[in-house]
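Below is one structure; the comments refer to it alone.
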Amino acid sequence: MSTVVSEGRNDGNNRYSPQDEVEDRLPDVVDNRLTENMRVPSFERLPSPTPRYFGSCKWFNVSKGYGFVIDDITGEDLFVHQSNLNMQGFRSLDEGERVSYYIQERSNGKGREAYAVSGEVEGQGLKGSRIHPLGRKKAVSLRCFRCGKFATHKAKSCPNVKTDAKVCYTCGSEEHVSSICPERRRKHRPEQVAAEEAEAARMAAEKSSPTTSDDDIREKNSNSSDE
């Protein structure tokens, strides 16, 4: 590359080339700093994307790692995945557990889901379910569907129930299963159960009270006419 002597660019001893002029025009990237207004705010500075909602766990499948929560205000069933639960170790929810969360649309377009799920106080850890699936840690307890107890055995090898009869794992009775257990209904629908019990008591009281037969009415009317 040819070089030329440029006045003001050298002290007479150093030669100056066009390449030097190009380098002089390049910005000084090292000294370039973002101003305060140009900095991207951190996550802590960002406002919450949506309001914080509150609800309770409707059910949660600990084996598959997902379930649903019921929103307190709308009563909507919101999908929840274990990856969105604020807890350490095995992540799950207990049935009826109180939670708070944010809501967003699901990526597959099938309704909405709860995320950043924690206790009623934001950031508070969750209790989770006592039921754990059998995995590498065989000592983890799970609920047997035959005896209703938390143990390390499965229902097909239950040592506590020798017959083929199933046991309600809600109350332990052999007369019914958990799906129709009155204790389960009383726990989750107390107002409806109380109304049904009150109606049954009223009908029982009517049946036990003495009633006046048609013959008694005719006899009473006959006595009144004779007088």
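Cβ atoms here come from the backbone N, Cα and C positions, even for glycine.
Where a substitution is noted, the model still shows the residue that was there originally.
Summarising the annotation, Swiss-Prot assigns domain 'CSD' to 52-120.
GLY55 (mutagenesis position) falls within a strand segment according to DSSP. Applying an 8 A CB threshold to same-chain residues 6+ apart, the list for GLY55 (mutagenesis position) reads VAL69, ILE70, ASP71, ASP72, LEU78, ARG98, VAL99, SER100, TYR101, ALA114. Swiss-Prot lists GLY55 to Ser among its mutagenesis entries, and the accompanying note reads: In n1119; loss of function.
Other Cβ atoms within 10 Å of the Cβ of MET87 (mutagenesis position) number 17 in total over all chains. Swiss-Prot lists MET87 to Ile among its mutagenesis entries, and the accompanying note reads: In ga73; when associated with Q-91.
The DSSP secondary structure for ARG91 (mutagenesis position) is coil. Counting only same-chain residues at least 6 apart in sequence, those with a Cβ under 8 Å from the Cβ of ARG91 (mutagenesis position) are GLY65, GLN82, SER83, LEU85, LEU126, GLY128. Swiss-Prot lists ARG91 to Gln among its mutagenesis entries, and the accompanying note reads: In ga73; when associated with I-87.
Summarising the annotation, Swiss-Prot assigns Zn(2+) 1 binding site to CYS144, CYS147, HIS153, CYS158 and lists similarity to another entry as the type of evidence. The number of other CB atoms found within 10 A of the CB of CYS144 (Zn(2+) 1 binding site), across every protein chain shown, is 22.
Here Swiss-Prot flags CYS168, CYS171, HIS176, CYS181 as Zn(2+) 2 binding site, drawing on similarity to another entry. The 10 Å shell around the Cβ of CYS168 (Zn(2+) 2 binding site) contains 20 further Cβ atoms across the protein chains shown.
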Listed in sequence order, the recorded positions within 10 angstroms (C-alpha to C-alpha) of CYS168 (Zn(2+) 2 binding site) out of MET87, CYS147, HIS153, CYS158 are CYS147
Within the same chain, the residues at least 6 apart in sequence whose Cβ is under 8 angstroms from that of HIS176 (Zn(2+) 2 binding site) are CYS168
Per DSSP (helix/strand/coil reduction), HIS176 (Zn(2+) 2 binding site) sits in coil
Averaging pLDDT over all residues of the domain 'CSD' (52-120) gives 89
